[in-house]
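Feature annotations, reproduced from Swiss-Prot:
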{"type": "BINDING", "residues": "Cys347", "note": "heme binding site"}
{"type": "MUTAGEN", "residues": "Thr70 to Arg", "note": "Increases 25-hydroxylase activity 2.0-fold. Increases 25-hydroxylase activity 21.6-fold; when associated with V156L, E216M and E348R"}
{"type": "MUTAGEN", "residues": "Val156 to Ser", "note": "Increases 25-hydroxylase activity 2.5-fold"}
{"type": "MUTAGEN", "residues": "Val156 to Leu", "note": "Increases 25-hydroxylase activity 21.6-fold; when associated with T70R; E216M and E348R"}
{"type": "MUTAGEN", "residues": "Glu216 to Met", "note": "Increases 25-hydroxylase activity 21.6-fold; when associated with T70R; V156L and E348R"}
{"type": "MUTAGEN", "residues": "Glu216 to Ala", "note": "Increases 25-hydroxylase activity 1.9-fold"}
{"type": "MUTAGEN", "residues": "Glu384 to Arg", "note": "Increases 25-hydroxylase activity 2.8-fold. Increases 25-hydroxylase activity 21.6-fold; when associated with T70R; V156L and E216M"}
Amino acid sequence: MALTTTGTEQHDLFSGTFWQNPHPAYAALRAEDPVRKLALPDGPVWLLTRYADVREAFVDPRLSKDWRHTLPEDQRADMPATPTPMMILMDPPDHTRLRKLVGRSFTVRRMNELEPRITEIADGLLAGLPTDGPVDLMREYAFQIPVQVICELLGVPAEDRDDFSAWSSVLVDDSPADDKNAAMGKLHGYLSDLLERKRTEPDDALLSSLLAVSDEDGDRLSQEELVAMAMLLLIAGHETTVNLIGNGVLALLTHPDQRKLLAEDPSLISSAVEEFLRFDSPVSQAPIRFTAEDVTYSGVTIPAGEMVMLGLAAANRDADWMPEPDRLDITRDASGGVFFGHGIHFCLGAQLARLEGRVAIGRLFADRPELALAVGLDELVYRESTLVRGLSRMPVTMGPRSA
């Protein structure tokens, strides 16, 4: 648990009531303590909460993904840069090389071609949901669409999807270290076996494309790089979108004026999804960075060798960037937010997440115009994760289907 005191108020960070509504704590930090050193289980971490600081930090080469900057200089050469060659844990030129290779398969055109299939999945799920009685919308809808999409995209067999989703949740939530290590081992082993099957029985899915991809110099992804990339795509490819859908649906259910606007003009769904990403960001904090040298943000100097977290959810509600940040407005232009990062680490799957959000939320409210929460807001339970923000469950009454 980390505690911040601002004025006469105390705010728990990453514990207690924080999970239900973190925004008062973020607002207090932005106003009076925007570069805050926190005591977390993995060690002290500096949290940046202002939009300008977070956006600048994404492109600051002094903030490295190389954990060895926390070690004395004479010990660094004997240690591996990262325990697994995952792109989001790398600096250039290693990051540049992997991004170039993967980008050949993960194109905007390929993502846009998925829209008919995403719509088919959403409509099929909606057709099977009852009109009465409580339904857990997270489990039966928000979770199902991204999982089916990313598994089909990568070529993961349907019978394996529940296992991989369970491992992913353990890795993303604030689970015990032993549980995380066990889940990582199981996921690594599963993906290694799956990639071997793809070598002998290739298909038209993304994993087979990654096996075949090479650049003009003949460079290819190694086996460990392939496993790490598959792991990243599987986890990031559904965790963000599940929470985008859930948070977006809840935002509309709790803001009837905005729900009415969308019902009257369904073309607002694109700007609505951008606003959902800003208003209740599905990714709360970016992965840890390490200071390669002293850095200064908002007048506070962070020494070399320290860990730094970039507060995406806090930055996206910064009034210095977005007027009236605590008001939901699906007609505003929320582009420019740091929902998916910024710079060289901008999320490779941002286009797909936005597309899934537009289809899932748009089809849901068009199909079930009387959709309503089945419990009070104080009964909703959020996941306890420093990385993502989303509901564990969302009991709803679906209501009759539209004519």
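Backbone N, Cα and C atoms are what each Cβ position is placed from, and that goes for glycine too.
Heads up, this one's the original sequence, none of the swaps are in it.
Location within the structure of each feature annotated in Swiss-Prot.
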{"residue": "Thr70", "record": "mutagenesis position", "CB count, 10 Å": "15"}
{"residue": "Val156", "record": "mutagenesis position", "CB count, 10 Å": "23"}
{"residue": "Cys347", "record": "heme binding site", "CB count, 10 Å": "18"}
{"residue": "Glu384", "record": "mutagenesis position", "CB count, 10 Å": "13"}
Round to the nearest Å and give the CA-to-CA distance linking Glu384 (mutagenesis position) with the residue listed as 'heme binding site'. 23
Provide, as an integer number of angstrom, the distance between the C-alpha atoms of Val156 (mutagenesis position) and Cys347 (heme binding site). 21
Rounded to the nearest Å, what's the C-alpha distance separating Thr70 (mutagenesis position) and the residue listed as 'heme binding site'? Just drop the number here, would you? 26
On the three-state reduction of DSSP, what should I expect for Thr70 (mutagenesis position)? helix
